[in-house]
Amino acid sequence: MKKKKTWKRFLHFSSAALAAGLIFTSAAPAEAAFWGASNELLHDPTMIKEGSSWYALGTGLTEERGLRVLKSSDAKNWTVQKSIFTTPLSWWSNYVPNYGQNQWAPDIQYYNGKYWLYYSVSSFGSNTSAIGLASSTSISSGGWKDEGLVIRSTSSNNYNAIDPELTFDKDGNPWLAFGSFWSGIKLTKLDKSTMKPTGSLYSIAARPNNGGALEAPTLTYQNGYYYLMVSFDKCCDGVNSTYKIAYGRSKSITGPYLDKSGKSMLEGGGTILDSGNDQWKGPGGQDIVNGNILVRHAYDANDNGIPKLLINDLNWSSGWPSY
């Protein structure tokens, strides 16, 4: 919602940082919970591995067109790749006349022989938004095919079609979660061929008493439960950000999702996983990778509040996520 307007303003000072590389303490630690933190800007991250290379994608910077893309062969030395969607697609303005030059909060997954990339275009401060889809058989070779509109929202809707998350149920069926503020997080089943909605729209999380401040859903299935993580409160304000990661779980992908105290996430429930610390402020925009890795951004209080990528292994041994 309004977070993106603030984020755009926040990034005006960032162009000098674009040449820096991401540095992690380990490429793929088997047991160490914390992989490391980046020295580069990345916001609303999603991460995937193709062959021997890691790719991290995020919201585009104000100084760039398209989605930001980073690549590493060892998760220690990262290079900035050509952005995706450097040329705007013509249909975006049909649904979002006032969209910016960058796109927001991508999610990438591999399914049925293709990489599926969901992303958002929106107008600042409103729910005039659209989620789009692109596909490719290879990240490294590019060649992204525009798959068009997935779902949209307007002022007549009670939800906001941004922050997409492709997930799968225990039987391997694809679903899409999305949402930001308004009436909260939505979930819909996808057609396996088109990867677009084919069923009902379910509500799975909301914050009716907190100004609706939640967004950025990510889901995974572990040990008989579906786990939903969301971001609470305010992002995109540097060290003054109050973003935090909250979670709940359900036996059914469509809910109800309950936190550790038993409160429904539709009633504002959510157990806090990460609210930051003295250095890392406002962690959120999270994505669960392969079921056991969590990526998110946080604002570095030791570096002018610049948002950086943090990566942790997730531990599920207690029946709840931890790191």
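Placement of Cβ uses the backbone N, Cα and C atoms for every residue, glycine included.
Taken verbatim from Swiss-Prot:
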type     : residues                                                              : note
ACT_SITE : ASP44                                                                 : active site, proton acceptor
ACT_SITE : GLU215                                                                : active site, proton donor
BINDING  : ASP44, GLY125, ASN160, ALA161, ILE162, ASP163, SER180, PHE181, TRP182 : substrate binding site
BINDING  : ASP107, GLU165, ASP287                                                : Ca(2+) binding site
MUTAGEN  : HIS43 to Ala                                                          : Decrease in binding affinity
MUTAGEN  : ASP44 to Ala                                                          : Loss of arabinanase activity
MUTAGEN  : TRP104 to Ala                                                         : Significantly less active (10000-fold) than the wild-type arabinanase against both linear arabinan and arabinooligosaccharides
MUTAGEN  : PHE124 to Ala                                                         : Increase in binding affinity
MUTAGEN  : ASP163 to Ala                                                         : Loss of arabinanase activity
MUTAGEN  : PHE181 to Ala                                                         : Significantly less active than the wild-type arabinanase against both linear arabinan (50-fold) and the arabinooligosaccharides (1000-fold)
MUTAGEN  : TRP182 to Ala                                                         : Same binding affinity as wild-type
MUTAGEN  : GLU215 to Ala                                                         : Loss of arabinanase activity
Ca(2+) site, defined by ASP107, GLU165, ASP287: further same-chain residues with Cβ within 8 Å of the Cβ centre: THR46, ALA105, PRO106, ILE108, GLN109, TYR118, ASP163, PRO164, LEU166, THR167, ALA177, ALA216, PRO217, THR218, ILE288
Minimum Cα separation from TRP104 (mutagenesis position), reported as the residue among binding-site residues ASN160, ILE162, GLU165, SER180, ASP287 that achieves it: ILE162
Of ASP107, ASN160, GLU165, ASP287, i.e. the binding-site residues, those within 10 Å of PHE181 (mutagenesis position) when Cα atoms are compared: ASN160
Densest Cβ neighbourhood among TRP104, PHE124, PHE181, TRP182 (mutagenesis positions), 10 Å radius: TRP104
Candidate recorded positions HIS43, PHE124, ASN160, GLU165, pick with smallest Cα gap to TRP182 (mutagenesis position): ASN160
Where GLU165 (Ca(2+) binding site) sits in the secondary structure, as DSSP reduces it to three classes: strand
Neighbouring C-beta atoms (10 Å sphere around the C-beta of ILE162 (substrate binding site)): 27
For ASP163 (mutagenesis position): intrachain residues, at least 6 apart, with Cβ closer than 8 Å: ASP44, TRP104, ALA105, SER120, PHE178, GLY179, SER180, GLU215, ALA216, PRO217
Candidate with the highest Cβ count within 10 Å, taken from the recorded positions HIS43, ASP44, GLU165, SER180, GLU215: ASP44
Separation of alpha carbons, PHE124 (mutagenesis position) and ASP287 (Ca(2+) binding site) (Å): 23
CB contacts for ASN160 (substrate binding site) [other CB atoms within 10 A, all chains]: 24
Assigned conformation of ASP44 (mutagenesis position) - DSSP reduced to three states: coil
Intrachain C-beta neighbours of ASP107 (Ca(2+) binding site), sequence separation six or more, cut-off 8 angstroms: THR46, LEU117, TYR118, TYR119, PRO164, GLU165, LEU166, ASP287
Other C-beta atoms that fall within 10 angstroms of the C-beta of ASP287 (Ca(2+) binding site): 26
Among PHE124, ASN160, ILE162, which are recorded as recorded positions, the nearest neighbour of HIS43 (mutagenesis position) by Cα: ILE162
